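Copied over from Swiss-Prot, here are the features:
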type	residues	note
MUTAGEN	A1 to Q	When modified in pyroglutamic acid; weak change in ability to inhibit Nav1.7/SCN9A
MUTAGEN	D7 to A	Moderate increase (about 5-fold) in ability to inhibit Nav1.2/SCN2A, Nav1.5/SCN5A, and Nav1.7/SCN9A, gain of ability to inhibit Nav1.8/SCN10A and important increase in ability to inhibit Cav1.2/CACNA1C (7300-fold). Similar analgesic activity, when tested on the OD1-induced mouse model of Nav1.7/SCN9A-mediated pain
MUTAGEN	S8 to A	Weak change in ability to inhibit Nav1.7/SCN9A
MUTAGEN	K12 to A	Weak change in ability to inhibit Nav1.7/SCN9A
MUTAGEN	K15 to A	Weak change in ability to inhibit Nav1.7/SCN9A
MUTAGEN	W24 to A	40-fold decrease in ability to inhibit Nav1.7/SCN9A
MUTAGEN	K25 to A	40-fold decrease in ability to inhibit Nav1.7/SCN9A
MUTAGEN	Y26 to A	40-fold decrease in ability to inhibit Nav1.7/SCN9A
Amino acid sequence: ACLGQWDSCDPKASKCCPNYACEWKYPWCRYKLF
(Lines of atoms letter the chains of each structure in order from A and count residues from 1; the text may use other names and numbers.)
(Lines give C-alpha, C1' and ligand atoms only; values in the text may rest on other atoms or scores of the structure.)
Protein backbone atom coordinates (compact mmCIF):
# COMPACT_ATOMS: atom_id res chain seq x y z
CA ALA A 1 0.00 0.00 0.00
CA CYS A 2 1.19 3.50 -0.75
CA LEU A 3 1.12 6.49 1.55
CA GLY A 4 -1.46 9.22 1.12
CA GLN A 5 -1.99 12.79 2.34
CA TRP A 6 -0.25 13.52 5.66
CA ASP A 7 1.01 9.93 6.08
CA SER A 8 4.49 9.94 7.57
CA CYS A 9 7.28 8.96 5.19
CA ASP A 10 11.04 8.78 4.73
CA PRO A 11 12.37 11.40 2.27
CA LYS A 12 15.19 8.99 1.34
CA ALA A 13 12.78 6.14 0.52
CA SER A 14 9.45 7.70 -0.34
CA LYS A 15 6.53 5.26 -0.55
CA CYS A 16 3.98 7.95 -1.31
CA CYS A 17 1.10 7.33 -3.69
CA PRO A 18 1.27 8.61 -7.29
CA ASN A 19 0.93 12.41 -7.42
CA TYR A 20 2.16 12.62 -3.83
CA ALA A 21 5.63 13.56 -2.68
CA CYS A 22 7.48 13.17 0.60
CA GLU A 23 8.21 16.57 2.10
CA TRP A 24 11.72 17.27 3.36
CA LYS A 25 10.69 19.90 5.89
CA TYR A 26 8.09 17.64 7.50
CA PRO A 27 8.26 13.83 7.14
CA TRP A 28 4.89 13.29 5.49
CA CYS A 29 3.38 12.87 2.03
CA ARG A 30 1.67 15.80 0.36
CA TYR A 31 -0.21 16.15 -2.91
CA LYS A 32 1.91 17.59 -5.71
CA LEU A 33 0.19 20.53 -7.39
CA PHE A 34 2.29 20.37 -10.57
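From the backbone N, Cα and C atoms, a Cβ is placed for every residue, glycine too.
If you look for the noted substitutions, you won't find them, since the model keeps the original residues.
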Whole-number Å value for how far K15 (mutagenesis position) lies from D7 (mutagenesis position) (Cα to Cα):
10
Most Cβ neighbours inside 10 Å, all chains, among the mutagenesis positions K12, K15, K25:
K15
Just the number: how many Å between the Cα atoms of S8 (mutagenesis position) and K25 (mutagenesis position)?
12
Residue pair W24 (mutagenesis position), A1 (mutagenesis position) - Cα distance, angstrom, rounded:
21
K12 (mutagenesis position) to Y26 (mutagenesis position) - Cα separation in whole Å:
13
Highest Cβ count within 10 Å among the mutagenesis positions W24, Y26: which residue is it?
Y26
